[in-house]
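**Student:** Dumping what Swiss-Prot says about this protein:
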type	residues	note
DOMAIN	29-157	domain 'PX'
MUTAGEN	TYR79 to Ala	Abolishes the intracellular punctate localization and decreases the cytoplasm to vacuole transport
Amino acid sequence: MTDKGKNDLTSKAKDKARGNPEKPPYWFEIIVSDPQKRTGDPGSSSGYVSYQISTKTNNTSFYDNRGDPESIIVVHRRYSDLLLLHDILLNRFPTCIIPPLPDKKVFQYIAGDRFSQRFTQKRCHSLQNFLRRVSLHPDLSQSKVFKTFLVSKDWESHRKVLQDSLQPNKDEVTDAFMNAFKTVHKQNEEFTEIREKSDKLDRTVTKIDKLFHKVVKKNDSMSEDYTKLGSNLQELQELVTGENEELAAKLKIFNEGVTQLSYGLQDLTKYLDYEYIVDLKDLEHYIDSMRQLIKLKDQKQIDYEELSDYLTRSIKEKNNLISGYGGSNFFANKLEELAGINQEASRREKINKLEGKITSLTGELENAKKVADGFEQECLKEIDHFESVKTAEIKKSLGSLADHHIEFYERILEAWEKVDDSL
């Protein structure tokens, strides 16, 4: 192997190491926009919202027979399509943190508010967050179903095939139910620290979320007050026009400043409501997705620990039989004796059965150990990727929050400097 080949392998190994998550081989730019109300199936009174998904990538396979690889791929999908994509990824990549989708928002469906601009625009942003997170994952972004979702013009036929292939994993559901009230006896300290940090982050994000909901509500109230003030100033201007033109001109200039303040506050509030708070809520859900993977890891660990306990009990029972103590209680032995059962033959038969069970359990325990250790390593790798994405998202979100506030204050300062100069 050449030095270059060795260096490539070494570099790839380092990318997969802890603390240095592997990056996807291609970049994606995905925008979800233009929500449109569509009619449902013939004979159905219900409708749905269709979203335009625009994709640009340097992965040339996405442009097969589609012309210029610099062009933008545009498809239209509905929420249920993205839900199917999410479920397929969850089913096919059990060791990955699958980015969450926004909630179904049952209240809006009941209230008939799911076609409002506020609801659909906020959902657009959240769906875009979901697809962007998938595109940043080195495995999910290279999946065939993700490519089909983003490029296929015949999605309906693919959708039916995908729905048929989506079978619930009954074993995992059963394991999750059986282990719901069990805990890992020997938890990795690293996972204990991860849990503590994620819980703290979740509490902090939840507090910020609640705080900015109050900010939005207060800003809406202030904007409404400024609008009313502007209307009153307009009426006052009309009253003095013709009698005191100088005062009317100054009222007009002052009203323009108030109007700019009202519009600026509305724009800032819209950003907070439609994007920043949505990002906070999506981050809360993303943290929960990470927790779900850790729970699944714990189930594998619990399976191993229970097998280990079962094997230990079987070995102990066999040793007791060999030493003459017996594996049954006194009354059971007496009943066997009265029934004419040969105690020594019965003891040897039990020992033979236990030896077979111990051999079988030893093999199962080794496999369970491999599964648990392998899942733990994959889980740690996924958490590294989660941390990388989460850090970048928070940094970008805070930067955007600062930029919008700076833009707001610069806009207001410019408007009121003009007012001050004119007055």
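Cβ from N, Cα, C; glycine included.
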**Student:** Tell me the Cβ neighbour count for TYR79 (mutagenesis position), meaning other Cβ atoms within 10 Å of its Cβ, over all protein chains shown.
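**Tutor:** Result for TYR79 (mutagenesis position): 19 other Cβ atoms within 10 Å.
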**Student:** In the domain 'PX' (29-157), how many residues does DSSP assign to helix, to strand and to coil?
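**Tutor:** Grouping H, G, I as helix and E, B as strand yields 58 helix, 28 strand, 43 coil.
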**Student:** In the predicted model, what is the mean pLDDT computed over the domain 'PX' (29-157)?
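**Tutor:** Overall, the domain 'PX' (29-157) comes to a mean pLDDT of 86.
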